[in-house]
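Notes to accompany the following structure.
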Amino acid sequence: MNTKLTKIISGLFVATAAFQTASAGNITDIKVSSLPNKQKIVKVSFDKEIVNPTGFVTSSPARIALDFEQTGISMDQQVLEYADPLLSKISAAQNSSRARLVLNLNKPGQYNTEVRGNKVWIFINESDDTVSAPARPAVKAAPAAPAKQQAAAPSTKSAVSVSEPFTPAKQQAAAPFTESVVSVSAPFSPAKQQAAASAKQQAAAPAKQQAAAPAKQQAAAPAKQTNIDFRKDGKNAGIIELAALGFAGQPDISQQHDHIIVTLKNHTLPTTLQRSLDVADFKTPVQKVTLKRLNNDTQLIITTAGNWELVNKSAAPGYFTFQVLPKKQNLESGGVNNAPKTFTGRKISLDFQDVEIRTILQILAKESGMNIVASDSVNGKMTLSLKDVPWDQALDLVMQARNLDMRQQGNIVNIAPRDELLAKDKALLQAEKDIADLGALYSQNFQLKYKNVEEFRSILRLDNADTTGNRNTLISGRGSVLIDPATNTLIVTDTRSVIEKFRKLIDELDVPAQQVMIEARIVEAADGFSRDLGVKFGATGKKKLKNDTSAFGWGVNSGFGGDDKWGAETKINLPITAAANSISLVRAISSGALNLELSASESLSKTKTLANPRVLTQNRKEAKIESGYEIPFTVTSIANGGSSTNTELKKAVLGLTVTPNITPDGQIIMTVKINKDSPAQCASGNQTILCISTKNLNTQAMVENGGTLIVGGIYEEDNGNTLTKVPLLGDIPVIGNLFKTRGKKTDRRELLIFITPRIMGTAGNSLRY
């Protein structure tokens, strides 16, 4: 029974193929891109009519095989390998009746197909663990769709479920295009997929498979996902595929030297999705691909090398393809060109002995498909023996041998002696110039929006507003330019071609200037420590001599006739300089008293000062901000034998002066001047006067947008030890400490200056403090 059912289903595939067109064209290209949820899209391109494929899935090994009836393969590379967790390799093969694509997977998978224009999109994702249901029940439960219905609906999706395990033994014994038993469902309808499933299908397939949304619905999910993918095609071109779900507009594309910058306006990229791909090893014009966030926009930067040209396509909303091709040889260029040439024509072999040059040109025209027109001046014979040489290189060799050159217009190539072509070019240019000199003059007003009209005076090299003449290369000898500063308008009078050049120039230059927010942080930290130890002591007394009384001692004035009074004055006076805690001892003795005082001090200080000036300015425009004091100083001037006194104001400010310069690759070069001045007290002789403590920085540095750079710093450390003592007495061990004063001081100061520039968006950003 199962064998009969297998034959019936195989017959249905044959019937389906019979209803399709006898010749459906060739497969010309295969591209792979990524979707969220670990999905892949394989895009198969055709040169003619599209055929919806039939196929089957195996789990061991994990493969998806798709057959395209009455289809050939027209690709230089028929085996494509990928370093991907799901898809590892795509192999293409053909026989007389069909073409087959085999998708080798790293793990079991499932797929859906969809026809879009001249392409078939194959959506691949991982299969659930419970998908491997028995093959026989799946065959019985799957109703076969009529062949006519399949052929008449090329734009519908077809779903293929898991068939019998395709063992390696069966694979080796089977012919290259032997069909396996598959379960074919009805044409795919996302709205009716669950309702149309039978009870047996629900038992064989898990609930997850029924609830799975098709790839198209997943692509339209509201969650914004952005991803990039890179690959190389058969033309040595680098292909970058950008998937930006949720972005419905068109990207802004600009070219700056060796960079292609693609900007998605108002499409925010999460920080975790920023990435950079180094693809230089692929040997394409693309060297590096960077996806990053720029304010509220997403920016794709393609770094290139060599000569290239860009082709961009939009496959669907949110999906963009950028193809960077090596630039082909320009056949229209004439004259001497020492640059290395690249030849891409079909290889041919020629072996002639003493043959007319015209005959050789005729053969090359047939081989290349070009229409070659030779001048009457082209004549002579030559011997030529070439094997497996591109036809365009053979043509170049013939022209070099006979001093010939060519000019191409469409599919027609004119070949003549080089001098003859140069004379024609010169005559043509002279005729165009004569026509321009005799043409009518027109007047056009250009009111500038963002630039100052005076800036165009220097661009056009106009000394005054009504200057005429041909000193400027943009203006013809009969033209003139007037400038109206009141209305910011340029009035151009010249031929139509010159006015059109002015229009293009103004469109390129009259654009809003980028703005930069520059933020500086000045951090000043100080750490101080000091310790002092001092001593002072003295003695006083009174002694009676006969009938007289004489006073003696340290600390009182000696005299005669004094009373029995006691007093004390320190004669060893070595205290600490600062006010501090002290211990004083007085000891009375029979004839006087001793006084001893010990003083000690220790201090620890830590300070931190933060200054944060910031300023907003346009690109290449200087900005300045200051905050502080103006301190008056008295200045005495002496002249002609007399003197005069004046009062001058000196600034003590915290200031930031900066001029930013944005480079084409988004870096910022800044010329920075930072001042941090403050009033201070300075010693001048025996006086203390007012002075200004200054800290200045002048530098030029480059930093990336949003990056922070330390542009300067100063570190100071002062260490001091002082010792004051009484000679000789201070040197006595132990007791000598009573005749000493010690001091220790350590001060550390550090100044660091940070600077952070940020390029503001065109709409402007609010300042945040």
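Every residue, even glycine, has its Cβ placed from backbone N, Cα and C.
Don't look for the substitutions in this one, it keeps the originals.
For the natural variant A203 to T, the note given by Swiss-Prot reads: In strain: CCUG 37602. Swiss-Prot gives this note for the natural variant L428 to F: In strain: CCUG 37602. In Swiss-Prot, a natural variant is listed as R461 to A, annotated with the note In strain: CCUG 37602.
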### Summary
For R461 (variant position), the number of neighbouring Cβ atoms whose distance to its own Cβ is within 10 Å equals 12
### Query
To the nearest whole angstrom, what is the C-alpha distance linking R461 (variant position) and L428 (variant position)?
29
## Note on the structure
Under a three-state DSSP reduction, the secondary structure at L428 (variant position) is helix
### Message
Let's check the environment of L428 (variant position): how many other CB atoms sit within 10 Å of its CB?
### Response
10
### Message
Under a three-state reading of DSSP, tell me whether R461 (variant position) is helix, strand or coil.
### Response
coil
